[in-house]
Structures are given as C-alpha cells and as structure tokens.
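Colleague: Quick one: this structure, given as structure tokens, is what I'll be asking you about.
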Amino acid sequence: MNKPLRNSHPLFKIANNALVDLPAPINISSWWNFGSLLGLCLIIQILTGLFLAMHYTADINLAFYSVNHICRDVNYGWLLRTLHANGASFFFICIYLHVGRGIYYGSYMFTPTWLIGVIILFLVMGTAFMGYVLPWGQMSFWGATVITNLLSAIPYLGMDLVQWLWGGFAVDNATLTRFFTFHFILPFIVLAMTMIHLLFLHQTGSNNPIGLNSNIDKIPFHPYFTFKDIVGFIVMIFILISLVLISPNLLGDPDNFIPANPLVTPAHIQPEWYFLFAYAILRSIPNKLGGVIALVLSIAILMILPFYNLSKFRGIQFYPINQVMFWSMLVTVILLTWIGARPVEEPYVLIGQILTVVYFLYYLVNPLITKWWDNLLN
C-alpha cells in the first residue's frame, strides 16, 4: 500500500512526526500553547531583525542615526523596528508564562528538556541585552557599561575579562561591533537549541494538566492542536500589532531617544522591563560579587527543580498550600519588577531585599511542603 509522502519522504517524515502525526495528550489546556507562540516570536524576531540588519550600521558615530534613518526613510522601517522591539517584550511574556506553566504542572521532571529550556532562557536574555545596546542611545550605552562591568566582580580575572569583552578600556566602537555580531548569530543558536529542546520533549511526550501518564488517550497533533495554536497566534499577533500601531514606545525608555554620551550619566540606569526582577535581585545584595552570583542564580535556580522534587504527584495541582505559595511567588516577581524600576533609596532597598529572600525561599521550601502534605495524607 502506498504511504502518504509525509510518511515516506526522509525530510517530511521528521516534520510529520513533530507537527502532524505527533501523539498529544487529549486534555492539554491553553497553557500548552506558549511553546508554539515562542516559535512564532522567534521567527518574527529573526525576520524583522534580518531586514533591520540590512540598514543598520554598527559604528558608534552612525548607529543612533542609522536607527533614525530606518524609522524615517526606509519603507516600513518604523514598522520593522517597533515590531522587533515589542516582539522582544512578547517573547519574554511568553517565555515567563511557559516557565511558570512548567513549574506549576511539574513539567521540569522531563529533566533534559527542562535543562535545555533554561539554557535557551539564558541565551535569549543575552541576545535581548545585546540588542538593547545596538541603538546606541543613553540607556543602551550606560546599560552596557553597568552590566558588562559586573564581570569585574570575578576575583583575580575580573578586570582583564571586562577589558577583553569591551575590546578596550571602555565601552566603545569595538564593543558595539561585537555586540551586533553576537546579537545576529545568537537567535540562530537559540533556533538550534529549540530543535534539541523539541527532540528531547518528543522522547517522552507532553505533560498534561493532571500530571498522569496519557499514553492510553492521545490524539494527533494535526488538526486538533494546529488549529488551537493558530487561535493563539491570532490573539498574540493582534495584541502585538495593536501595541505597535497605537503605542510603540510604551515599553521603551525615553532616555534611549538621546544619543549615547559617556560624559552624562542618566539619573536612573535600568534595563528593559523584562530584566527588572533580576536587576532588583542584583541590587538587593550589598556586595558586588554576591549581587552577580544572585543575578545568575535567579535564573539558574530553575535547574535544581528536577533534582529536588519530593512530591508523590506531578505538579502542584493537588497541593493547595503549594498553590498559594506559587501565586505568592508570582506576585513577588511582579513586585521585584516594580522595585527594579525604582531609585536606590529607602524603602525600596529594604523591600527589594525582603522580596529577594522570598523569591529564593520559594524554590527551597516548595518541595518540603509537598513532602509534608503527602505525609499528612498518608
């Protein structure tokens, strides 16, 4: 009997097994839409970024004006730029919801998938940071100076490392050129890592909202989840385009409309909104090296979840106290985001320190509470 081409062609077979005939749990909710939304975000970012790179000039005397030229003189350049800048925000909204879903439903028990996911998160954060430097406005320059300077906290190697990264004794033309190079190449590395992420996920199959084995009750990915994903695409693209066409600079920093000036420091240096929670954690530790360690750990701590799971059930659907803790942690992250945008003065410093302790305690206490709850029900 003749097989359909998608089952016989060596190339189509790979795509078919990942996107068409993939057995998917029948009961996965809309929280499982964010993986495909992240894929869409990545494609949007790569395409808009590619066209922006055709008109951008990575030179400290020209970068700011080349971005200005893109917005004023290039056909639909303003649309490309605002889509790219706001697309990054939507990328992070989706990635944080995706991670939150993984924590809530215990998806971190797919250990290799989870660990690669955390590495992808680090890569995306690095890409976004370097992209923020490229327009060479005030916040670009000072953000780059402050964040790259953190490497100087590394004992013995610190200062040499920073100067090696800068390509000189300060953030200068060499820094901008290499940041542009890395900003261009990293999304393709993220794309490759995403393929590996999916490869490992498809070894085990998807998790589902009740955390039980769903092998006895699966349906093909297409048409059921392709259409469900398309609904998600339409909603996200609608919100993104609405933001881009109504208020494209809502999430940006006004200081970045001023060309970079090494002689004038902005009153308040801060990164884009999606890094503010980590920035608040960095600032809440009075010691420089301690702050850098806390900053890295704020994301890296996600890697301990698969190895520190003490519960009998997968996820926290069946653990009421843990659910309260989870939503409290979400509020903590939102408050940290707010603190990151505030000046370094009381009461903000103290609030930031308390929230930082609460943030890290969640990851340490959460498994213990599940264990206690299991013992209670025995």
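Placement of Cβ uses the backbone N, Cα and C atoms for every residue, glycine included.
Just so you know, the substitutions we noted aren't modelled in this structure.
In case it helps, Swiss-Prot gives these features for our protein:
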BINDING   HIS84, HIS183  heme b b562 binding site
BINDING   HIS98, HIS197  heme b b566 binding site
BINDING   HIS202  ubiquinone binding site
VARIANT   CYS71 to Tyr  In strain: RU259
VARIANT   VAL235 to Met  In strain: MD111, MD112, MD199, MD221, MDW86, RU00, RU01, RU07 and RU259
VARIANT   VAL357 to Ile  In strain: NC37, NC48, TT00, TT01, HW00 and HW09
VARIANT   THR370 to Met  In strain: NC37
Colleague: Tell me which of the binding-site residues HIS84, HIS98, HIS183, HIS197, HIS202 ends up closest to VAL357 (variant position) in space, Cα to Cα.
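Modeller: So, of the listed binding-site residues, the one sitting closest to VAL357 (variant position) is HIS98.
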Colleague: So which one is it: of the binding-site residues HIS84, HIS98, HIS183, HIS202, which has the fewest other Cβ atoms within 10 Å?
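Modeller: Least crowded of the binding-site residues HIS84, HIS98, HIS183, HIS202, by Cβ count within 10 Å, is HIS202.
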Colleague: At the Cα level, what's the spacing in Å between VAL235 (variant position) and HIS84 (heme b b562 binding site), rounded?
Modeller: 18
Colleague: By a simple count, how many Cβ atoms lie within 10 Å of the Cβ of THR370 (variant position), its own Cβ left out?
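Modeller: Excluding its own Cβ, THR370 (variant position) sees 23 Cβ atoms within 10 Å.
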Colleague: Given a separation of at least six residues and a C-beta threshold under 8 Å, show me what packs close to CYS71 (variant position) in the same chain.
Modeller: GLY77, TRP78, ARG81
Colleague: Taking Cα atoms as reference points, rank the recorded positions HIS98, HIS197, HIS202, THR370 by distance from HIS84 (heme b b562 binding site) and give the first.
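Modeller: Minimum Cα distance from HIS84 (heme b b562 binding site) across HIS98, HIS197, HIS202, THR370 lands on HIS98.
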Colleague: By a simple count, how many Cβ atoms lie within 10 Å of the Cβ of VAL235 (variant position), its own Cβ left out?
Modeller: 13
Colleague: With every protein chain in view, how many other Cβ atoms are within 10 Å of the Cβ of VAL357 (variant position)?
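Modeller: The answer is 11 other Cβ atoms.
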Colleague: Whole-number answer please: how many Å between the C-alpha atoms of HIS183 (heme b b562 binding site) and HIS202 (ubiquinone binding site)?
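Modeller: Here the two Cα atoms are 29 Å apart.
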Colleague: Restricting the comparison to the binding-site residues HIS98, HIS197, HIS202, which residue's C-alpha is spatially nearest the C-alpha of THR370 (variant position)?
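Modeller: Given the candidates HIS98, HIS197, HIS202, the nearest one is HIS98.
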